[in-house]
Amino acid sequence: MGMATYAVVDLETTGNQLDFDDIIQIGITFVRNNQIIDTYHSMIRTNLEIPPFIQALTSIEENMLQQAPYFNQVAEEIYDKIKDCIFVAHNVDFDLNFIKKAFKDCNIQYRPKKVIDTLEIFKIAFPTDKSYQLSELAEAHGITLANAHRADEDAATTAKLMILAFEKFEKLPLDTLKQLYYLSKQLKYDLYDIFFEMVRQYDAKPLDKSYEKFEQIIYRKQVDFKKPTTNYNGSLKSLYSKAVDQLGLTYRPQQLYLAETILDQLMHSEKAMIEASLGSGKSLAYLLAALMYNIETGKHVMISTNTKLLQSQLLEKDIPAMNEALNFKINALLIKSKSDYISLGLISQILKDDTSNYEVNILKMQLLIWITETPSGDIQELNLKGGQKMYFDQKIETYVPARHDVHYYNFIKRNAQNIQIGITNHAHLIHSDVENSIYQLFDDCIVDEAHRLPDYALNQVTNELSYADIKYQLGLIGKNENEKLLKAIDQLEKQRILEKLDIAPIDIFGLKASMNEIHELNEQLFSTIFTIINDSDVYDDDIHRFHNVFTFETKDILKDLHAIIDKLNKTLEIFNGISHKTVKSLRKQLLYLKDKFKNIEQSLKAGHTSFISIKNLSQKSTIRLYVKDYAVKDVLTKQVLEKFKSLIFISGTLKFNHSFDAFKQLFNKDVHFNTFEVNTSLQSAKNTSVFIPSDVASYQYKNIDEYVASIVSYIIEYTTITSSKCLVLFTSYKMMHMVQDMLNELPEFEDYVVLTQQQNQNYKIVQQFNNFDKAILLGTSTFFEGFDFQANGIKCVMIAKLPFMNKHNAKYWLMDSEFTSTFKEYVLPDAVTRFRQGLGRLIRNENDRGIIVSFDDRLINSNYKNFFEQTLENYRQKKGDIQQFGKLLRQIQKKKK
């Protein structure tokens with residue numbers, strides 16, 4: 001890297017408006033030769049007020065700046081320190097523009113010769129990181145950042161991460177480094193100089209044996225699993241005893257019974273349903289049972305989970321902990337569908353693509369580094385989003401496999417027999433088909449959180465036609481010979497003429513005209529759907545924030561679909577007899593579009609259940625058309641029930657009305673199930689109270705203000721008495737945001753953090769909620785389950801309404817045809833299950849004490865109240881007004897002490 005000096009700068013300011021706001025703190029960390037050699041830090045005085053938000057974010061208050069210098073008093077000193085350095089910052093435009101403006105106000109012209117953005121560096125160096133926010137990068141890479149948004153600490157942290165990135169680059173194979181150098185020329189900043197120096201100073205040596213080469217790609221060699229050699233002659237009971245002892249867990253006879261029950265069902269190839277109480281530690285039980293089954297029979301077990309979070313917990317936490325506790329080496333692997341794994345031929349094609357797009361260029365560099373690291377080739381490791389994901393998905397769709405391609409899915413297949421425990425999720429379990437032969441290698445399966453299977457099956461059987469997706473897919477082809485795939489075809493035709501290639505002539509002008517007509521026909525199709533929406537009854541789905549049309553005539557839609565399919569067929573005829581790879585890519589894209597339209601057309605003609613969804617009633621671009629192709633019961637029967645010899649469904653909430661019948665009826669085949677109820681929980685009924693307010697008016701949809709005000713009053717009463725955190729669960733965003741707005745305006749909550757559910761941010765919000773002592777979390781259906789509520793004081797879960805799906809919910813509409821009485825057989829069991837899951841958020845260990853507040857009087861006044869009351873049999877129940885609620889809180893608080 002030479003002896004260049006990097007000035008890693010971080011600024012805190014009064015805001016982000018360059019012409020108005022001021023710098024209030026500057027931190028600089030100087031780096032040379034991958035070593036921190038110096039630091040500089042100063043508070044900066046300003047005559048502007050520091051907004052409360054900035055004070056809260058930075059912990060910098062106005063009195064801290066009283067003795068600090070103004071920028072013009074330290075400008076010369078700072079300039080002298082950084083003038084000959086490479087200027088570095090995280091999101092560099094912000095810091096660079098602010099400091100240049102500050103220098104300019106002091107009559108100093110600052111123009112760094114080279115500029116580096118660490119956001120760019122970190123995206124390339126750490127391609128699998130979930131976030132590139134500085135605090136989350138620091139946590140992911142083991143760097144302590146005690147005070148985020150303080151300039152000195154942020155600058156030092158950025159510098160340490162930059163050093164890690166540079167060291168990682170320097171260890172890469174030379175061919176990879178050279179490709180990064182060439183690609184870096186297309187970046188926004190001066191990273192190419194850094195890569196050039198690394199290439200120039202590279203100590204040439206043979207390629208390390210841990211790597212192999214495919215075309216121009218250096219990739220990490222895949223190491224096959226060794227056949228398991230678990231030497232154990234004891235019983236499951238002794239295995240369980242050793243595990244809980246070494247892991248520091250409580251010995252629970254019922255947990256052992258659960259493990260023994262699962263093992264017995266596996267050994268006898270049975271099909272079983274097991275309800276194991278929430279907070280039971282069931283994952284340890286089924287992991288030990290699966291391991292013991294493998295030890296005794298040599299057969300491996302598939303475990304399907306509900307979420308990626310639980311998948312990760314099993315693979316990265318629970319199984320490694322078992323390995324250490326038992327001194328075993330358990331071969332466990334995440335198993336997905338073939339399309340979830342990378343092929344090196346696809347990466348090669350992406351690298352050769354001449355798309356001049358910044359995000360695509362970053363993606364190419366990420367792929368080059370990722371493929372030197374990944375043992376699995378699991379595409380989801382890359383956490384692709386936005387334009388990168390759309391580009392990548394399109395490349396997968398149009399990829400024509402290269403000769404001698406290296407596909408990582410084949411590694412999974414090759415090692416399947418040596419895997420003791422396979423981990424998958426419900427979506428992959430249901431989606432797997434004949435091509436995914438890895439699933440056929442497992443005869444035994446444990447399905448955790450089995451009550452969620454129908455939701456994933458419904459997603460699987462529902463086909464979608466989206467304006468945004470079709471528009472994007474058409475855009476990848478282009479409208480003229482200067483765009484995307486049409487450009488490649490145009491270049492091929494020119495090459496055919498110049499080089500006399502042995503392929504038939506391509507009618508470029510005809511192709512261009514056809515594509516323009518396809519674009520127009522697509523616009524016509526969605527304009528027709530848009531007109532139908534405007535002429536129909538529209539129902540709001542508040543949970544998903546969409547507007548739905550359930551009843552509509554399909555004649556005009558079918559007419560437009562027929563026209564666009566016909567045009568696609570005629571366009572495909574242009575390429576008859578041409579087998580060139582460029583033509584194959586375009587044909588594949590056109591066939592993808594044709595199949596999309598054709599599947600929807602066939603389903604609509606057959607009269608399958610369908611509905612139209614639109615996010616914004618004034619924007620055609622937000623339209624989606626959904627069609628249900630198959631019955632959920634058929635898919636669950638074929639893809640799950642008939643696939644395995646032994647099959648164990650396990651959940652904390654499988655029963656409804658003291659019976660497993662509601663879950664059994666999700667399969668349209670009369671199969672005998674062994675059923676078990678195992679109470680392994682540490683939960684004690686005396687620790688938990690259910691309070692039902694008597695002074696809250698019944699919910700009225702047209703006027704919910706009074707209902708919302710009552711909820712807020714109870715939150716005030718709870719926080720005033722306990723000073724503890726509270727989880728409030730809603731069935732609509734509208735009510736959630738009404739409560740949020742009221743809480744934010746009340747002085748009682750000035751020292752509370754009010755958090756609300758946000759799209760794709762739930763994991764982060766849960767972390768924040770669990771870290772704060774005084775916090776209120778407002779959430780919808782997502783938080784009714786799969787959420788570990790941590791608190792030192794009293795715990796409180798408030799349920800605004802019973803979690804019934806609205807009759808205008810798309811799920812209700814799609815499932816209606818599968819039941820004689822949809823409400824009794826599907827909606828009511830679903831609501832009771834979700835309610836039970838909500839109750840399960842409260843007590844997670846023997847020391848927890850808490851209270852559940854249910855505001856919905858249907859819990860005690862409806863004709864179906866008995867089904868909910870059954871779920872509360874183990875809880876102490878009390879009905880009363882807000883004064884009695886306060887009295888109960890004080891009693892619980894006294895016991896807690």
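For all residues, glycine too, the Cβ spot is worked out from N, Cα and C.
Swiss-Prot lists 8-161 with the feature domain 'Exonuclease'.
For Asp10 to Ala, Swiss-Prot lists a mutagenesis experiment annotated as follows: Abolishes nuclease activity; when associated with A-12. A simple way to gauge crowding: the CB of Asp10 (mutagenesis position) has 28 other CB atoms within 10 angstroms, across all the protein chains here.
Secondary structure from DSSP puts Glu12 (mutagenesis position) in a beta strand. Its Cβ taken as reference, Glu12 (mutagenesis position) is surrounded by 23 other Cβ atoms within 10 Å in the chains shown. Annotation of the published mutagenesis Glu12 to Ala in Swiss-Prot: Abolishes nuclease activity; when associated with A-10; the original residue is retained in the structure shown.
What Swiss-Prot records for 241-496 is domain 'Helicase ATP-binding'.
Residues or ranges marked as ATP binding site in Swiss-Prot (evidence: sequence analysis): Ala276, Ser277, Leu278, Gly279, Ser280, Gly281, Lys282, Ser283. Secondary structure at Ser277 (ATP binding site), taken from DSSP and collapsed to helix, strand or coil, is coil.
Following the DSSP three-state reduction, the secondary structure of Lys282 (mutagenesis position) is helix. Recorded in Swiss-Prot as a mutagenesis result, Lys282 to Ala carries the remark: Almost loss of ATPase activity.
What Swiss-Prot records for 703-893 is domain 'Helicase C-terminal'.
Cβ neighbour count for Ser277 (ATP binding site) (all protein chains, 10 Å cutoff from its Cβ): 21.
Listed binding-site residues: Ala276, Ser280, Ser283. The one with the lowest count of other Cβ atoms within 10 Å of its Cβ is Ser283. Of all the recorded positions listed (Gly281, Lys282), Lys282 sits in the most crowded Cβ setting, with the most other Cβ atoms within 10 Å. Distance between Cα atoms for Ser283 (ATP binding site) and Glu12 (mutagenesis position): 46 Å, as a whole number.
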